[in-house]
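Down below is the structure, laid out as structure tokens.
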Amino acid sequence: MSKKLASPLSFLPLYNLLSAVGWSYLLYLVISLYPKVGQPAFFYQTKNVATLVQCGAIIEIINSFLGVVRSPLLTTVAQVSSRLLVVLGIFQLLPNTSGVQSVVYISLLLAWSITEIVRYLYYFFMLVFKNGAPKILILLRYNLFWILYPTGVASELRIIYCALNAAESQYSLLYKRILIAAMLAYIPGFPMLFLHMVAQRKKVMKSLRSSFGKKLI
């Protein structure tokens, strides 16, 4: 039974495509603007764009809650909220901390943007095209995470850690403790997500090898 294809202009494919465009723009800024202005000027010129693009992921929580997608709600909330904490809780509320003004901000944007460009384009192709995503996109989706996931998480943790003292002095001890609790949540959260991707990769690579073998016969 063939899968039901969606129109490119229907909500879910369009959301994925626009999200890919948004992250592509951020990657373009890293490549084109950062070498010209450096840090911390680059952070101040791009933090609002990064916040806006990342906040678009709130729609993923809504989609999961309504059953529009099959992603588990708790997993989606955990993934999105950790990033929202960074863009809203640090970029917007604590913009003068050392983490976001350093090269760590660049490594964060590179890890986030490349990951999301590939992910959203993968979803778009899977929804719209009969043959699904191009093989190169599948390979990128299930191999880049080896480098990009640890890089992104390490960058997030560094940015949060550098904001701890400012969180207490500018807001309250409670806010500092919230940030610490968020950091501790990465201990079970990251291995769980990473191992899930490893398991998914194993299935996908096996399927690709099987498909490639059939074409040779």
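Just so you know, glycine gets a Cβ as well, placed from its N, Cα and C.
Keep in mind that this structure shows the original residues, not the substituted ones.
For GLU60 (mutagenesis position), other Cβ atoms within 10 Å of its Cβ number 19. One entry in Swiss-Prot concerns the mutagenesis experiment GLU60 to Ala. Its note says: Digitonin sensitive, reduces structural integrity of the protein. Affects the substrate specificity.
Reduced to three states, the DSSP call for GLN79 (mutagenesis position) is helix. Residue environment of GLN79 (mutagenesis position) contains 16 other Cβ atoms, counted within 10 Å of its Cβ in all protein chains. Record note (Swiss-Prot), mutagenesis GLN79 to Ala: Digitonin sensitive, reduces structural integrity of the protein. The unchanged residue is displayed.
What Swiss-Prot says about the mutagenesis result for ARG141 to Ala is this: Digitonin sensitive, reduces structural integrity of the protein. Greatly inhibits the fatty acid elongation cycle. Displays a higher KM and lower Vmax values. Secondary structure at ARG141 (mutagenesis position), taken from DSSP and collapsed to helix, strand or coil, is helix.
Looking at Swiss-Prot, you'll find the mutagenesis TYR149 to Ala noted as follows: No catalytic activity. TYR149 (mutagenesis position) falls within a helix when secondary structure is assigned with DSSP.
Residues or ranges marked as active site by Swiss-Prot: TYR149 (among others).
Quoted from Swiss-Prot, the note attached to the mutagenesis of GLY152 to Ala states: Greatly inhibits the fatty acid elongation cycle. Displays normal KM but reduced Vmax values.
Listed in Swiss-Prot is the mutagenesis experiment GLU156 to Ala, annotated as follows: No catalytic activity. Classification of GLU156 (mutagenesis position) by DSSP places it within a helix. Sequence-distant neighbours of GLU156 (mutagenesis position): residues of the same chain at least 6 apart with a C-beta under 8 Å from its C-beta are SER82, ARG83, VAL86, LEU108, TYR186.
Residues annotated as active site in Swiss-Prot, with a curator's inference given as evidence: GLU156 (among others).
Of all Cβ atoms in the shown protein chains, 20 besides its own fall within 10 Å of the Cβ of ARG141 (mutagenesis position).
Each of the mutagenesis positions TYR149, GLY152 was scored by how many other Cβ atoms lie within 10 Å of its Cβ, and the smallest score goes to TYR149. For GLY152 (mutagenesis position), the nearest neighbour among the mutagenesis positions GLU60, GLN79, ARG141, judged by Cα separation, is GLN79.
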